[in-house]
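Input: a single structure, listed below in structure tokens.
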Amino acid sequence: MSLGQLSYTPVTDVGIGAIELYFPQNFVDQNDLEKFNNVSSGKYTIGLGQQQMGFCSDNEDIVSISLTVTRKLIETYKISTDSIGCLVVGTETMIDKSKSVKTALMDLFPGNSDIEGVDIKNACFGGAQALLHAIDWVTVNHPLDKKNAIVVVADIAIYEEGPARCTGGAGAIAFLICPDASIPIDRQFSACHMKNTWDFFKPITPIPSEYPVVDGSLSLSSYLEAVRMTYTYFISKVNRHTTGIDGLNSFDGVFLHSPFTKMVQKGLAVMNYTDSQLRHKQLNGNGVDHKLDENDRAGLAKMIELSAQVWKEKTDPYLVFNRRIGNMYTPSLFAQLLAYLAADDCVTGEKSILFFAYGSGLASAIFPGRVRQTSNLDKIRQVAIRAIKRLDDRIQFTPEEFTETLQKREVFLRSKEIPKSPSETSLFPNTYFLDNMDKLYRRSYTLHEEPNGVQNGNGIHH
């Protein structure tokens, strides 16, 4: 018998069957940051479109937030750990140059070591690639063993003192990937644009640092180029293999990676204009006589004007997490899906959605998905609604306290004192935290539980 000749029934509608979101309890207000940094009023809140920024103290790292969100996913949806055959982590937040975050998550799967997958890294794009990889894995493997996959996208985004510090954030999202999913991803229509750029990177330097090197203008132009190229490739692929798509009009929600929400608005404007050029149609009845250039300020402003209705209906309403948490890196794109699922618009009929994923360096992709009225969709929607409400349960810190917290992270990272113990700061209930680093730099974690099982969501100090 040849193993390659085994026959089985293919699976359909592979995609997201369950979702959980974690974000830290700490946040700082962007209005306060404007005053603290002595910049003009509205520079962060209007110019960048940001309201608040979440951040982690030195007692949370990439492993702790990944443990937290994965455990929440398993418990919320009562997932059997024996049903998982693949676990992939998308992150650019590194605490080890060799050992993957995924290996630490194996502690949550006692008795099941047959779980494929490791970490995937390329700036903010690693999460999208992890999702696509898991979809491929389930498509191939589920017919044989009936096993599903889990994808974790998580990052802690912080910047050194200066103009970019206001664009940080932190968060983690976990997905269950399975057949007959509530949010299937039509992976066969994904299209990508890859290129060697130096718009944002984190070199290994003599002095340990969590901070990236950023070329702001190159980052913007690279992002907009990626939108144009991926959308062009996507429409070309769709037109070659199917009929009936009417560009962006075919989608009820359009989600783009969000370094900050004004960047999303610019990206959508380029996508909308590219859509018009490809279909040779006027936008909102306002045609343009000449080709617009996204790298020209006036041209981009015109694109934004022409895309106002699409922005209002398909993208802007779903940026609540991005505005109030900031740039979570890999989760930033998928936080918009959660906000969309919390809205009343998705409760009737099948909906079509579109994702644009981007990671500096650069890697980018567009892929479509659908929201189906399955038996599990209501559970997912309740998780999304609770996550939005949990934004109001966070603790506000002053800019001075925020700055001190980042200094604590620097001290913890660079201190030669071994073993190390981070400071004690507030956490949401049922959150893992970094407890200790021993003389071999091995990190240990503890689950912070609410006393007596009470979960008030208001945070306590442990």
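Cβ atoms are placed via backbone N, Cα and C, with glycine included.
Listed in Swiss-Prot:
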type	residues	note
ACT_SITE	Glu92	active site, proton donor/acceptor
ACT_SITE	Cys124	active site, acyl-thioester intermediate
ACT_SITE	His257	active site, proton donor/acceptor
BINDING	Cys124, Thr167, Ser219, His257, Lys266, Asn327, Ser360	(3S)-3-hydroxy-3-methylglutaryl-CoA binding site
MUTAGEN	Lys291 to Arg	Reduced sumoylation; when associated with R-314, R-408 and R-420
MUTAGEN	Lys314 to Arg	Reduced sumoylation; when associated with R-291, R-408 and R-420
MUTAGEN	Lys408 to Arg	Reduced sumoylation
MUTAGEN	Lys420 to Arg	Reduced sumoylation; when associated with R-291, R-314 and R-408
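A map of Swiss-Prot features onto the structure.
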| residue | record | contacts (Cβ under 8 Å, 6+ apart) |
| --- | --- | --- |
| Glu92 | active site, proton donor/acceptor | Lys121, Asn122, Ala123, Cys124, Gly126, Asp155, Lys202, Tyr329, Thr330, Gly359 |
| Thr167 | (3S)-3-hydroxy-3-methylglutaryl-CoA binding site | Leu48, Gln50, Ala157, Tyr159, Pro259, Phe260, Gly326, Asn327 |
| Ser219 | (3S)-3-hydroxy-3-methylglutaryl-CoA binding site | Asp199, Phe200, Pro259, Ser360 |
| His257 | active site, proton donor/acceptor | Cys124, Tyr223, Val264, Gly267, Ser332, Leu333, Phe356, Ala357, Tyr358, Gly359 |
| Lys266 | (3S)-3-hydroxy-3-methylglutaryl-CoA binding site | Leu220, Tyr223, Leu224, Glu294, Leu300, Met303, Ile304 |
| Lys291 | mutagenesis position | Gln277 |
| Lys314 | mutagenesis position | Leu248, Phe251, Asp252, Gly253, Val254, Leu268 |
| Lys420 | mutagenesis position | Phe412, Asn436, Met437 |
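Shown are the recorded positions Cys124, Ser360, Lys408; the one with the most C-beta atoms within 10 angstroms of its own C-beta is Cys124. Secondary structure at Ser360 ((3S)-3-hydroxy-3-methylglutaryl-CoA binding site), taken from DSSP and collapsed to helix, strand or coil, is coil.
If you draw a 10 Å sphere around the CB of Asn327 ((3S)-3-hydroxy-3-methylglutaryl-CoA binding site), it holds 29 other CB atoms from the protein chains shown.
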